[in-house]
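Read the structure below first, then the notes.
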Amino acid sequence: MEANHQRNDLGLVALTMLAQYHNISLNPEEIKHKFDLDGKGLSLTAWLLAAKSLALKAKHIKKEISRLHLVNLPALVWQDNGKHFLLVKVDTDNNRYLTYNLEQDAPQILSQDEFEACYQGQLILVTSRASVVGQLAKFDFTWFIPAVIKYRKIFLETLIVSIFLQIFALITPLFFQVVMDKVLVHRGFSTLNIITVALAIVIIFEIVLSGLRTYVFSHSTSRIDVELGAKLFRHLLSLPISYFENRRVGDTVARVRELDQIRNFLTGQALTSVLDLLFSFIFFAVMWYYSPKLTLVILGSLPCYILWSIFISPILRRRLDEKFARSADNQAFLVESVTSINMIKAMAVAPQMTDTWDKQLASYVSSSFRVTVLATIGQQGVQLIQKTVMVINLWLGAHLVISGDLSIGQLIAFNMLSGQVIAPVIRLAQLWQDFQQVGISVTRLGDVLNSPTEQYQGKLSLPEIKGDISFKNIRFRYKPDAPTILNNVNLEIRQGEVIGIVGRSGSGKSTLTKLLQRFYIPENGQVLIDGHDLALADPNWLRRQIGVVLQDNVLLNRSIRENIALSDPGMPMERVIYAAKLAGAHDFISELREGYNTIVGEQGAGLSGGQRQRIAIARALVNNPKILIFDEATSALDYESEHIIMQNMQKICQGRTVILIAHRLSTVKNADRIIVMEKGEIVEQGKHHELLQNSNGLYSYLHQLQLN
């Protein structure tokens, strides 16, 4: 009745769903009591105020259909008749709109005509204040500004060294001018000796300062590199499970590896070339003093470099994008192939995999070659401009010398100064591919660093878990356009109770435990532990107090002891051994040559499946969690290992709430209560013998199948 009553107020339903989308929990009845004063549903003003009270930033706008693809989705399409609905995605290529019908509680795909018929032009954009803060800290080139400010002292030292280098670069041409115009004409050997010694001193200082600048600059950029690498890894581990489930492993690895491109850019010569270019204005002033005409030729060449770069850059960027996509495909396929090597060999499909790899590799090489060709064209274009300017300057300079407007020494000095101006431009133009590549890398890496992490609403300082669990009116789906996985699930689990959950595959058993671990926030309803809403809890606080054993567990390439004591490396050995005994792992560990110091190999490859599973069980037990989840944990065990664990089950369950998910009913028959699920709903619950009395029930049917 409560759900139906809320369904009548589609504005309240929409607010609930959008709040859950932004990881914010709310009590619909409380919102209704505060803001629906006349009982007719939330008005537009009341809706905006209610959103503000939930720390949501909501904005009512009017937007033409042709511009809907530019707004942040999901958003609420507000209708004056109260028939509001959610706009989830705009497919501009096919003119389709993915919406969520709040009245029917189901996603819908509307054509252009269908959407135009129901769209009245009003939209409410919703973002969480946490996401707004996140946007302000968005990772792009501006991310490096605070880093530069942080190390401003070091960069100031680099700037001072650069000034001295430019002064030395300015002095050298003047020495050559004096030699040409004075020394050679007047045969001044003493002056020549003095200039030679002075020039040698300048060269020595220039070499020392240049090396010092490179050292200081590399030292500071290495610090920034370390900060970025540390930030990236911390952020990666704090991303929600959904991020990894929606992306290929190889694609994520490829994006992380883009850090290498940024690192090479920071530690290379590109940024020092930019510094050198900034000092070109001083050289231009001196060059103008020598010859305004020759200086205008140099100045006139600069727009040519810029226009050439503007012409090449968009094409180069597109081809770099294509190259990255092909590289990411190769990375993903390689990771998939290596991790699936047992299946590949068992099914003898190596030729098919090789054929696929050859095609993907050919595609990557082709895209890489196109990038190289275009980069070469860009560099040769720069060389053409440079050579053309050199020829013009030679012709014009010779005319000025012949006419007496310029001496030979001044012409040589001018050419040396122009070289100091053009050299940074040439280096930057030749490094333009690196600039484009690092821009792509920042964008790709930004996909990781700009993805929202698991948010901690309120960061409540909650006490130690006791073990009472409550699922209230839970409705959940993994994506807005995906089918409902859990539908109106209500379940109370008392502290210390052992609960078995059974049902067909896809009935929602494992999804319940994922909600309990706060991997996801339910679309509707609340998950409570000891009366505390998990949507408001710190996920790390929660997960440290829940032990989980899955059907397929991953062990790290460390010793058995380190794997068991993963959450606390300094854990006493006695606790490790006790947990191993409870899990039935101590005996086989003791028989190993290195015992608990045995390295298990990557993902536990050095152990059998049953041995890996028992170590995983010991790892879940070692922290003495108040809530323990066994998700098909014994299905991979042989009967002897399972028998050992089942014998210890009473000790394992003592003093904690236990949830056993299993297909084999023998695993759960001794549970205090058995929950039977079908199509996302609880259809039966009771003890083993009670459920068998219902001969028409699903549990009896599954039991009969296993007996047969």
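Here the Cβ of each residue, glycine as well, is placed from N, Cα and C on the backbone.
Modelled residues match the original; the substitutions are not represented.
According to Swiss-Prot, the protein carries these features:
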type	residues	note
BINDING	Gly503, Arg504, Ser505, Gly506, Ser507, Gly508, Lys509, Ser510	ATP binding site
DOMAIN	1-126	domain 'Peptidase C39'
DOMAIN	155-437	domain 'ABC transmembrane type-1'
DOMAIN	469-704	domain 'ABC transporter'
VARIANT	Gln112 to Thr	In strain: Serotype A1 / PH101
VARIANT	Ser340 to Ala	In strain: Serotype A1 / PH101 and Serotype A1 / PH8
VARIANT	Val576 to Ile	In strain: Serotype A1 / PH8
VARIANT	Asn597 to Thr	In strain: Serotype A1 / PH101
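This view paints the features noted in Swiss-Prot onto the structure.
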residue : record           : contacts (Cβ under 8 Å, 6+ apart)
Gln112  : variant position : Asn95, Arg96, Tyr97
Ser340  : variant position : none
Gly503  : ATP binding site : Lys509, Val676, Met677, Glu678, Leu698
Arg504  : ATP binding site : Glu678
Gly506  : ATP binding site : none
Ser507  : ATP binding site : Met677, Glu678, Lys679, Gly680
Gly508  : ATP binding site : Ile485, Leu486, Val489, Met677, Lys679, Gly680, Glu681
Ser510  : ATP binding site : Asp631, Ile661
Asn597  : variant position : Ser559, Ile560, Arg561
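There are 23 other Cβ atoms within 10 Å of the Cβ belonging to Val576 (variant position). Counting only the Cα atoms, the space from Val576 (variant position) to Ser505 (ATP binding site) is about 34 angstrom. In three-state terms derived from DSSP, Arg504 (ATP binding site) belongs to neither a helical nor a strand segment and is classed as coil. Residue with the densest Cβ environment among the binding-site residues Ser505, Lys509: Lys509, by other Cβ atoms within 10 Å.
Apart from the site residues Gly503, Arg504, Ser505, Gly506, Ser507, Gly508, Lys509, Ser510, the chain places the Cβ of Met677 no farther than 8 Å from the centroid of the site's Cβ atoms, the recorded ATP location. Mapped onto three states, the DSSP output places Val576 (variant position) in helix. Within the domain 'Peptidase C39' (1-126), the DSSP-based counts of helix, strand and coil residues read 50 helix, 34 strand, 42 coil.
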